[in-house]
Structure formats: C-alpha cells, structure tokens
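> Swiss-Prot feature annotations, pasted as is:
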type	residues	note
DOMAIN	158-247	domain 'Ig-like C2-type'
MUTAGEN	W103 to A	Loss of interaction with bncr
MUTAGEN	K111 to E	Loss of interaction with bncr
Amino acid sequence: MTLPILLGWFLTLCSSHIVRSCLQCDQVIRYVHEDFLSTVKGIRVRDQIELKKIIDHAYTNYRETSKLLSGVIDPTTLYRARTEYQSEFKRHWKEDRTNSLQWDLITIVEKGKRILQKHLEIFIAEGLCPNKCGLLYQRVMNCTSCQYGLFTCLSAKPPLDCGEHHLEADEGEEVVLDCFLSWHTLVVGQTEYHYSWHPGETNVLFDGEYEELVVTKESKIVLNQLSVSEEGSYRCLLKDQKGTALSRTFFQLEVKPFPSTSPRQVVTLPSLPLGYENTPYSLQKSSFLTVLILLTVLSITGSLIIIEYLRKSLKRQEEARGRDSRTAGDIELNTE
C-alpha cells in the first residue's frame, strides 16, 4: 500500500468519525508525537515529512470536529484521556507494529481518537454542568483556542433555588443545617455560605426580610438548645469571591415545645364534725395551753425535788464528817 493511498484513507477516516476531544491542546501529547518523529531512523526525508503531515492533519481535524459538540473539556478529563493515550502509544510501538510505519501511525492515531472520544462523552454526560440547580461558572478548556475559561451553567429550575427541607426538633435539642451540593467543589475561587433566618413559615425572597446569622466557609451550622422562638424559615446562600449568589436553599424548622406540666391534683378532705374548726393535725388552742402549763409545772416540780435531794445529801455528808471528827478527838484524849 503506497503512502498516498494510506494518507487518503486516513483523511477519509478522520472525516467520517467525529473526534470529540481536545487532543491538540495537550502539550504532553505533542511532545510524545515530536519524540516519536525524532527517533524514527532509516527513512527518507520525504517519508518523515509525510508522517509529520499525518499528525498535523490530525490536530486540525480534532480542532474542527470538537466544535460539533460543546467544544470544551475539563482538566480532569483531559488528563485521563492523555494518560491512557500515552500508555497505548508506547505499547503499540513495542507490541503491535508492522512493517509499514505509516500504517502503524494511522492505527495508533485512530485508537487514540476512540480513547479520547470515550472520555469526552463521559464528561459531556456527567461532568459538564453537573449542577441540577443554581448557577455554576465551570472552569473548562476551549478546544478551539486551547485556553481555559469559565463556562456558564444555568439550571432548568428557577434561578438559584436548590430545594426546601422541612425539619422538626423538640425544644432543647439541636438541629444541623447543611446546604452542601457536590458541584459546589467546582466553583472557582473562595466561597462562603451565608445563613439567615426569618420567623415566618413561608420563604421570603427579599433579603431585607431575613436576619443574618453567620457567614462561614463550612456548608453546615448547628443550632443548639432550640427554643420555640427559633422556628421559622432558614436560608443558605452560596456566594463566590465576587459576592455572586450561586445557590439558595431553604430550611423550614418547626420546634415542638416541652409537654406542659399537669397541675397537681388537690385532694379535698371531708368536713370535720361540728366543734372541730382546726385541721386534724393541730391541737385546739385551749388544749395546747393546758398541756404547756402542765409541762411547765412538772418541770418546776422536778427541779425542786432534785434540789431538795441534793441539799439533804450534802447535809448528811457534813454530819458524817462532824461525827468522824469528834470520834477522832476522843481517841486522842484516852491515849494521854
């Protein structure tokens, strides 16, 4: 198969199969191709020029066909496609090469096209504009200019609205508010979550109706020791470093109060018989005075008895000592 026929077949193949990729924008892939051309030995200059034309035309074809889709790719997808293509390119020249250098080059370029197409189709289906709500400026590469820029992703839902959540909690408990969405990680630059509160039960769109609570880098906040006065509508806004609101989430919080304490049942006692005006546990006034007087008399009487007993005991002791003294005197006289 002559070189012109191979080249014509390659151009027809590239035109019939759309290559949805930005292969020509990856500098590493360009280096791979340049290194390949510089290491080819034993061919004529004309053949080397033809190989260079095959690669250059592939770049042109990639650029033109990428416009048929979105025309953009993100850094992660480009890295995955490049890594797989590099591996296949090296393996091809070690294991699958034939006697025709031109045919081998066409084969590996076509294989690279399928690899790149596979990765880009996944990106278009899952990675491009993943936000189902809100506003996202996604960083992607333009496959025509090979320059990075911000791709505007508008959701089909009303502007910025990203859902409403109904929460219930008992008074004194805590509740967690979290408005994080997976696509928030794709926002370029610094972001902040703005939480505010409105006491009403319905969502209010005007900023002036909301009381600012906290501005934080974290997507969630914790409300501790809830009281009934804290129920209402909570709003979470994600803002970028320019202050542009990108998503808006509402939380309707209902706080259930503590169960009311039942009043203690008062037991009504039956009426006392006639003549008893006081409670059963109190003595009548006259009886109380009588008992008090009686106790006083008994106390005084007991005290007098004790005093008299002590007085007589002391008197007997003194008389006993007197008798002992006289007896001792008589004994001394008799002795003399």
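Just so it is clear, glycine is given a Cβ too, placed from its N, Cα and C backbone atoms.
Don't look for the substitutions in this one, it keeps the originals.
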> Restricting attention to the domain 'Ig-like C2-type' (158-247), give the mean pLDDT.
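The average pLDDT of the model in the domain 'Ig-like C2-type' (158-247) works out to 91.
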> Using C-alpha atoms only, work out the spacing between K111 (mutagenesis position) and W103 (mutagenesis position) and round it to an integer in Å.
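Between the Cα atoms of K111 (mutagenesis position) and W103 (mutagenesis position), the distance comes to 12 Å.
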> What is the total of other Cβ atoms whose distance to the Cβ of W103 (mutagenesis position) is within 10 Å?
16
> Helix, strand, coil: count each for the residues of the domain 'Ig-like C2-type' (158-247), based on DSSP.
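Breakdown, helix to coil: 11 helix, 42 strand, 37 coil.
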